[in-house]
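Listed features, source Swiss-Prot:
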type	residues	note
ACT_SITE	C460	active site
MUTAGEN	C460 to S	Loss of activity
MUTAGEN	K525 to A	Decrease in activity
MUTAGEN	K528 to A	Loss of activity
Amino acid sequence: MQIQSFYHSASLKTQEAFKSLQKTLYNGMQILSGQGKAPAKAPDARPEIIVLREPGATWGNYLQHQKASNHSLHNLYNLQRDLLTVAATVLGKQDPVLTSMANQMELAKVKADRPATKQEEAAAKALKKNLIELIAARTQQQDGLPAKEAHRFAAVAFRDAQVKQLNNQPWQTIKNTLTHNGHHYTNTQLPAAEMKIGAKDIFPSAYEGKGVCSWDTKNIHHANNLWMSTVSVHEDGKDKTLFCGIRHGVLSPYHEKDPLLRHVGAENKAKEVLTAALFSKPELLNKALAGEAVSLKLVSVGLLTASNIFGKEGTMVEDQMRAWQSLTQPGKMIHLKIRNKDGDLQTVKIKPDVAAFNVGVNELALKLGFGLKASDSYNAEALHQLLGNDLRPEARPGGWVGEWLAQYPDNYEVVNTLARQIKDIWKNNQHHKDGGEPYKLAQRLAMLAHEIDAVPAWNCKSGKDRTGMMDSEIKREIISLHQTHMLSAPGSLPDSGGQKIFQKVLLNSGNLEIQKQNTGGAGNKVMKNLSPEVLNLSYQKRVGDENIWQSVKGISSLITS
């Protein structure tokens, strides 16, 4: 199909929008033609496409003048293809501009992958903006809207279509394995859609194999990005669970403007997290389904920065804490509807007890001190629930931990050590600084929860980046503990062996897949290089390998919400 063939039927503004889009896409991706051999597959790159600009140009001559990035061009192609699909749902699948572009992209495919150039990277980042401008130009042409109103409509329409596409794709269990020192570990991420007793998922408003992505910020019916995360080891001929917890996005439907709906939505999300927590405890779930009123302890660890200076996360934390408080009044029994093995909805009775923390882990919190005071006002109360009123490091633990230790369990030493470490961190405000370990308090709270048979749950705003790094830090320490029978000291960088474990976990924990599930591209936004360098957190030192660091970062910097 010739691009020129549809120019005559488009308005001048539509033509201008398309020309800009065409230039961005084609100049960025460089359509392949003429002579030359495609380069070999880039190390650790995940497959996709390639291209050139001028007839007769060859890869060798072209690449000599281009600075390569760390991103696979194939990954950029997949991202752009998905964005074109979203635009097509807004403009119509037969839109000539998008059809032509899609055809050109198909023609551009070659078998081998290579690192993208900086120009191609910039083009991929700009594509979404240009597609929205194209939609705005079409809207302005067809409906006669003012430019600003047309652009606002286009941005909302594109976002809604993208959220729908991400939600409606299959949400399936992610399972990866890694081996270290002869031990075989399995990391499993189970989405809400696959939390099943029978043929259907357990939730009253069924997911039906789909999900709720992190960008669905007005959803008041489901928790965002809800998964059960597990790490197990295969030994003595069977699989042994080393850790299990629930991960999700913030409970606040923060783009819902109606205060009442926002409150109802936060409670609904909290109920889904409690339902998932109950599902993670099969024996407790069976008792509840048999009609028994069961007590459910949950340690919720928010990872947001409790400040409204940037991003309004302070209000989101308030919404989340209010939801937990409304469901966990002393002695309060709540009723949850769960779909049983026959597919019927059944009411179960639970007495939820939630120790609700919030620990800022980004640069705003750990480098600039934003939100620390607000977070610690919640954390003090939650620590008293967990460890008792005497938080001196040398004091005997009380609270939930004291009750657990009174049984003299097999994991007495691990529980006691974790409790002491948490008290030390709290006393010295170590969680207010990076100190070589941004997640030092959050990670230990989750581990301690699991060790005392409570359910750990953790979340950031989206449930994918900070939440994903928390997931990886937990699994790194869990595997290290299994290997060495020792807990790391708070604020310590992993040694070479610990770094090897961390590297394997980062690439095989399922977090890259969850990020792609939510945005269309794999990569963790917490991996960044800021200027001045003093603002950077300690991830590069903790990971210990630049290539792994770049792989974990992925194409996150090219994705805009």
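Even glycines carry a Cβ here, placed using N, Cα and C.
For K525 (mutagenesis position) paired with C460 (mutagenesis position), the C-alpha to C-alpha distance reads 12 Å.
Of all the mutagenesis positions listed here (C460, K525, K528), it is K528 whose C-beta has the fewest other C-beta atoms within 10 angstroms. Between the alpha carbons (Cα) of C460 (mutagenesis position) and K528 (mutagenesis position) lies a span of roughly 17 Å.
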